[in-house]
Structure formats: structure tokens, C-alpha cells
Amino acid sequence: MDHAEENEIPVATQKYHVERPIFSHPVLQERLHVKDKVSESIGDKLKQAFTCTPKKIRNIIYMFLPITKWLPAYKFKEYVLGDLVSGISTGVLQLPQGLAFAMLAAVPPVFGLYSSFYPVIMYCFFGTSRHISIGPFAVISLMIGGVAVRLVPDDIVIPGGVNATNGTEARDALRVKVAMSVTLLSGIIQFCLGVCRFGFVAIYLTEPLVRGFTTAAAVHVFTSMLKYLFGVKTKRYSGIFSVVYSTVAVLQNVKNLNVCSLGVGLMVFGLLLGGKEFNERFKEKLPAPIPLEFFAVVMGTGISAGFNLHESYSVDVVGTLPLGLLPPANPDTSLFHLVYVDAIAIAIVGFSVTISMAKTLANKHGYQVDGNQELIALGICNSIGSLFQTFSISCSLSRSLVQEGTGGKTQLAGCLASLMILLVILATGFLFESLPQAVLSAIVIVNLKGMFMQFSDLPFFWRTSKIELTIWLTTFVSSLFLGLDYGLITAVIIALLTVIYRTQSPSYKVLGQLPDTDVYIDIDAYEEVKEIPGIKIFQINAPIYYANSDLYSNALKRKTGVNPALIMGARRKAMRKYAKEVGNANIANAAVVKVDGEVDGENATKPEEEDDEVKYPPIVIKTTFPEELQRFMPQTENVHTIILDFTQVNFIDSVGVKTLAVMVKEYGDVGIYVYLAGCSPQVVNDLTRNRFFENPALKELLFHSIHDAVLGSHVREAMAEQEASAPPPQDDMEPNATPTTPEA
């Protein structure tokens, strides 16, 4: 303890002194009076639920249409300038991203513009976040593209003898139909989950899982964009090992790369990379980030049109952007059975990304978002949007940061951004028909930088949690090679298994006392902490249930070094030695412990089950062992009490209760008391429901705290010593009477 004596500085020590009884469970219950609770009948609850009042109607409207709450309270003078600047900044970024993410979704670019317009307007009415930017997102777009390419591959045969151009248009039309079907189904799933208040499902997508998944998605997006950057013609792959096939296909065709396309792409790539570094370095001085993507689109379009890159150098361009909005159309519901797995994955991932960013920005600005309403809002955006030929949308991380960072206060900024997209759709779309696809590819790749930076999570999780590192790596690897849909399913299963593993393999500690205090700490962690002679204090930091009850029992015996079976075996061995010495073979066959007439054995330690009810055997503590046999016993620590610290146990199931009853019985057979300390009311209720206290004496084993249990053990031992030193009573007493459990 040298470290405790070095550099000691005299300080005023604050102390507290409390005098109270030792609180066993019965003693504490005598001091407490349960409050009377007014229980409502089912009829009263139904009446209250269906009673219509103006306040209830207003709250329902506020809940399902959040705009009715914040729009009347809009502070025009304070908010309008920020929303105006933010809307313009977000809109000029949303234009190139909408065109680029349509390429990921394997649909014509104009559908990216539709997806940047309709959902944003609808989210303004139904969403609860004031700052996130709704619209196409790289990961979701890639998942949509994977389904579209799987059902409508590049080499599909279009009947009717069409030429190459018409064949491409027919293929794209089929892919749009698939994208609409997936979008509708994912929207229905999100809406139903929101109505059923299933917003909590996002908690199963832990941060390591989401970050590993989005990192793998970034690799998928990167490989998908390579062919546009190099200007090569390759087949688009989806499904298992698609990232490998796509990379190999690009490398095999690299000899056919379009130098002009690569040059334009690299020029834009360098401009964006340097410009983003400039924006980051001088963000405090700039009134708004420089809209680099918009400048890249304008520059790329100007160069392409000026030098006629498409005709002269075969550079692939965006192509025709038809003006005007398409009329509503019904998605093909007959495809649902082919895309339901993808729709579920898209619905969950889209919601997870949205609620994560929404909560981050809400915490920063001091308001709350409703996860269930966010599900409903996304469901409406996707399901109704699919009628207008949009594909699945989510929260865009980069646009959300721009919308918030440029002073956006409400979703009116998003509405303004969508109006800029509407202007392009209705009037100016033809200006961007010469935009090289390599420019859009460079824009997408540069925006993946943040996701690729997530590889830095690995050393962090290596230092902090190997389990979270395992989740990150398994999610990344499975999503990378199995595809994003099956990779996500695999990742969720792995994450749930880690939850089971954490509860099945918790940490077990033997506690000791900090001298002259009521503080009990892990004896392996601190030198000052000492074990109390004759008492073992054992702690678990998890619930006790069917998956870990046997492990808990084994850990107790291993960590404390007190195994009742070994003690019983040592006593039998001592009796045999004593019998051999005195020459009385009958002693060797005598039972060591008898419980209510039953010889100690396997049947005496198991609860009986009759008529589906568990019958626990009465617990009798054998506190004595003949002194003449002690010299034949091995020299070990004399443990008379084991205290189970239940302060970190939040529940115990029927299997755990049975295991606990067996433990109390087994240790009682060898003269060791088992006390339970710090049980929560929930654990006490679990024990009561599972009839652990069928023997009322067992309630004396429960104590309010570890210190109460320690003091109770000391009192019991002192009383036992007094009884042992007292003169024997004058009346006759049966010599082999079985002692009963003394009151603690």
C-alpha cells in the first residue's frame, strides 16, 4: 500500500454516522407500508382512451402533423434569413447528388430529381426534425440499384426486336418499375412500424453495426462508380460477391478506359477534395460553405458542351432530362414477393440513418424528435412518393450538415431546396444534359470520404471493446461480400448474439471490505480491500436466467473456492479414516447429513415438481461437525457465510430461482449460510412468484445491503458461540436432533 502513503495531504474528511437496525427483508418490511394504488378497470381505460376532448384532438394533430405546431410559432425575423441561405446552399448540393444517386439506383438521372422534390415537401409536413435533409442517399440508392439490377440485369432480353437504344430505354423502364415497387413496400413497412410504435427497433442497430454497414456500403458505392470514372463499359453486378465481380470487371477493361473521361473526373475529384479541405479549414470565417458540387456540375457541363466531349471523345453524359413532372402511376405490387427482403432492409437502414442524424442535431439545438413519427414520415414520403416515380429516400448526412451548418432553423429550408429542384425539372433541366457521368462519379466518391474515415473506428474499438470490434468487423465483412441486404440480416443476428453472450458470460467478482467502512469492492482490483474472515461475497453484473444460471453456480464455486460437493466428499473421507482408526466399519456407512429424514444425495438437492408446481425442499443448516473428525479434514479456510450481491441483478427467471434454491440447499448441507443482498423489488417479486419463499425462514436470508448481510452474519455467529458455551439444559435431549435454521 505504498502508493496510498505517498504525497498524502491533510484534508478535512467528511463522514457520516448512521445508527439503524440490521435490515433483513422481514425487518425492513415491518418498517415499510405499501402505498395504496387505485386500479382502473378495463372499461375505465377504454372510456378514457376514446373520450374526445379539444386538448386530445389538438395533441393528436400535433403528433401526426408536426408542422401545425412549429409553423404558427415561426419567428419570421429570426429564422427567415437562415432558412433562405440554408435552402439555397442545400439545393445547389441536392441537384448533383440527385443526379449521381440515380446512377447508383440504376434508373435514369431525372428520377433522382423527382426523389429530391416530392419527399422533401412531404417530410416538411410530417417530420419532427428541423434540420435533416431528406432525399436520395448513397447507401439506400445503392440498395435500390442492387434489387433493380438483380431483377432486370444488363443482359436481359427485351421482346419485340427493339434496337439498342430502345432496348436500353425498355430496360430502364423495367428498373424504374422495380424501384417503385421496392419503394412502396418499404414505405408501407415504415408506416406500419410507426403506427404500431415500433420506433425502438433502431436500438438493435448499434453504432458499431451502423458504422460497419455504412463503411461496407461506401466500398460498394466506390466500386460501382469506378466504371463511370474510367469510362469503361462493364456489366453491373448485384448480390453475393458483387463488389468483387465489379472490381474485377473494371480492372479487366481498364485497357479500354476513356482517357478524356478519366481526366475530367480526376480534375473534378481534385477540385472537390481541395475545396472541401478549404471549407473545413475556414468554416468559421465563411458565411456559408462554398457549393463545390454545384460549381463542379456547371464547370463539367460547360467543358463537355464546349468541346462536344460526348460526340468527339465518346464521353458518357447524363443525357436527356425530360422537362415536367410525370403523372402518378401505380407501382407493380406483383413484385412484392420478390423484393420483400430488400424492402425490409431498406426500411430499417433508412430509418436508422435518419433517426441517428436527427437525434444528433436535435441534441445540439435542444429539442426532441419522435422516432415513431419519423417512421411514419418516412413511410409517407416513400409510399406516396413511389406513386410519382421516386425511389427510396432517407436522410443525407452531407446535406444535413450543410443545411444545419448554414443557419437552417426549420424544414422551410428543405422546402426551398426542393423548389430549386422543381425549377430544374420544369425549366432548366436541358442545361445539364451534357454533364459527364465522370463528374457525377467524382462527386459521389469525394462524398464517401466521411464513411471511409470510419475505418479509424477499428483501433478505438480494439482499445475499448472487443465485442463492439467484432460487431463492426462482422458487419463490414458480411455486408461487403454477401451484399447489403443479407449482410444487414447477418449483422443484426450477430449483434443479438453478442447481447446473449454478454448476459451469458458476465463478469464475476469476489468482493472485500474497505476496512472500517461499509464499502465492498473487488478484492483483485485494490490492495487496501480485504476479505472478511469466514465470509465470501460474490457479485454478478447480469440477470440470472436459463442461459447463465449453471454458469453462475459454477463460477460461485470456482471464484470463492467453496464447493459443497468437495466439502462433503472430504467429510466422507474423514469418516472413513476415523472408522478405520477406531475399527468401526459402520461409521463409514453413516450419512453425513440428513434433511428431514432424507439421506444427502442427488434427489435431496433438486426441487420437486408436482402438478406443474415447483416444491422446494426445506433448507436445514448443518452447523456442526464432530470434533473428533476435524483432524482428518484438510486444512482450509473456515467459511460459514456466502453473500450473493444482487445489486446488479435486474431479474431472475424460474430456472435461475431453481438454481438458487439448489445452491442454498447444497451449501446449507455443509453448514454454510447463503445470504442474498441488495435485491431489487423486481428480483424479490421474481423470487416470490417462483415460490422461493415457500419456506418462510428463507426470507431471513435476504438483506437490504451487503453490509447488513455481513453484520447479520456476525450476529448469528456470536449467538452460536454463546449457545455453544452455555451449560447444557438439565432435561433430556435427543443427541442426534437435527438443528434448525437460526434466525439471522
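From the backbone N, Cα and C atoms, a Cβ is placed for every residue, glycine too.
None of the substitutions listed is reflected here, since the structure keeps the original residues.
Small disclaimer: the values here were computed from a predicted structure and weren't measured.
Residues annotated as salicylate binding site in Swiss-Prot: Ser398. For Ser398 (mutagenesis position), applying a Cβ distance below 8 Å and a minimum sequence separation of six or more within one chain yields Leu93, Gln97, Asn447, Gly450.
What Swiss-Prot lists as domain 'STAS' is 525-713, and the listing cites sequence analysis.
According to Swiss-Prot, the mutagenesis experiment Ser398 to Glu carries the following note: Removes salicylate competition with anions. Retains the displacement currents.
Taking all protein chains in view, 25 other C-beta atoms sit within 10 angstroms of the C-beta of Arg399 (mutagenesis position). Arg399 to Glu appears in Swiss-Prot as a published mutagenesis result, with the remark: Removes salicylate competition with anions. Retains the displacement currents.
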Integer average pLDDT (0 to 100) for the domain 'STAS' (525-713): 78
Arg399 (mutagenesis position) in three-state DSSP notation: helix
